[in-house]
Amino acid sequence: MSPTTDRIAVVGGSISGLTAALMLRDAGVDVDVYERSPQPLSGFGTGIVVQPELVHYLLEQGVELDSISVPSSSMEYVDALTGERVGSVPADWRFTSYDSIYGGLYELFGPERYHTSKCLVGLSQDSETVQMRFSDGTKAEANWVIGADGGASVVRKRLLGIEPTYAGYVTWRGVLQPGEVADDVWNYFNDKFTYGLLDDGHLIAYPIPGRENAESPRLNFQWYWNVAEGPDLDELMTDVRGIRLPTSVHNNSLNPHNLRQFHSKGESLFKPFRDLVLNASSPFVTVVADATVDRMVHGRVLLIGDAAVTPRPHAAAGGAKACDDARTLAEVFTKNHDLRGSLQSWETRQLQQGHAYLNKVKKMASRLQHGGSFEPGNPAFAFGLPKVDEPSVVTNS
């Protein structure tokens, strides 16, 4: 098998973009990554549940799972106001963080062909190449472009005009270091994934690795608020400069009124959850939104991950889906076969998986956000991707 001799550009340098670029480069493909951020990404240390697809590449490179994740033994379901235990099921999930996964991938890829401050503003293609134009006035050309630029994908918008649709709620995120809450609170959440159930929204909390392989883990939490689209959402997403932001308001940009409201609402929670909310040093808020496409292959431009199907986070496999898109697409390009036929097979399989996953997390949200029955251990709400067949490779024979 021989890889393509075409040059490939990856727009978006997060986890899926780096996974695709690394697998392509390892197979001898000429590949560059273009990232809109002015520096390598941080993800603010947010937590991720480990799925096989997410860590597949890192483990192949000899990275030890223990060095990038922490274990757990159960999933706990409690009333987030009273602390009443709703249920518990054994579970051996491992938890990691965005900075652990991204940092490992970025270190392997290196900075030489990872181009920062490259915000895509123009995209065109002909029968042989794709032309890209960036906001800094530079241009680039490749035989293929992989759009891996996330839920707010510029590539998808340029191709299809599709933007994410607000799901009706936001998530507040926070990460706590050892010592920022009392030991009893720390132990309450350690070694488990905890659902805090409410009639109007829900919380989750779980441990994640320390920064840069520090021995002591951190605690990660999310609190999902239902917020009506319109004035209420606009106020929440308007930063201290008076600018209405579309996706996230980071801690140093939060309007003080909104931060006070976050803390005020946190006062009503069961003590362990309350202490997470009140002691998080850098909470921030992000809208939850969906987007989907009917095609991932658009001539010489290909969409993967959240740039193709943007799911809600409730089944803990959005990153895994993105990495699976990246891995299977890289395999299409690095095998000697009918490329167009194999791309069609790849697209069919990945769309089937992406659409099934999106439907699953919407059903989970309909219960979690509105006080519906969320039975402990219900397999319909299990973490992970739907099972679909591997894409077939179409040969020329």
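Cβ atoms are placed via backbone N, Cα and C, with glycine included.
None of the substitutions listed is reflected here, since the structure keeps the original residues.
Residues within less than 8 Å, Cβ to Cβ, of G318 (FAD binding site) and separated from it by at least 6 positions along the same chain comprise D306, P311. If you look up Swiss-Prot, you'll see S14, I15, S16, E35, R36, V49, L120, D306, A316, A317, G318, G319, A320 marked as FAD binding site, on the strength of experimental evidence.
For C323 (mutagenesis position), the same-chain residues that are 6 or more apart in sequence and have a Cβ closer than 8 Å to its Cβ are I15, S16, T19, E53, L54, H56, Y57, G305. Swiss-Prot lists C323 to S among its mutagenesis entries, and the accompanying note reads: Does not cause structural disturbance.
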Same-chain residues at least 6 apart in sequence whose Cβ lies under 8 Å from A320 (FAD binding site): Q51, P52, E53, L54, G384, L385
Three-class DSSP secondary structure - R36 (FAD binding site): coil
Candidates S14, S16: member of the binding-site residues with the richest Cβ shell (10 Å): S16
Set of same-chain residues at least 6 away whose C-beta sits under 8 angstroms from A316 (FAD binding site): I48, V49, Q51, F383, G384
Distant-in-sequence Cβ neighbours of R36 (FAD binding site), under 8 Å, six or more positions away: G12, S117, K118, C119, L120, D149, V154
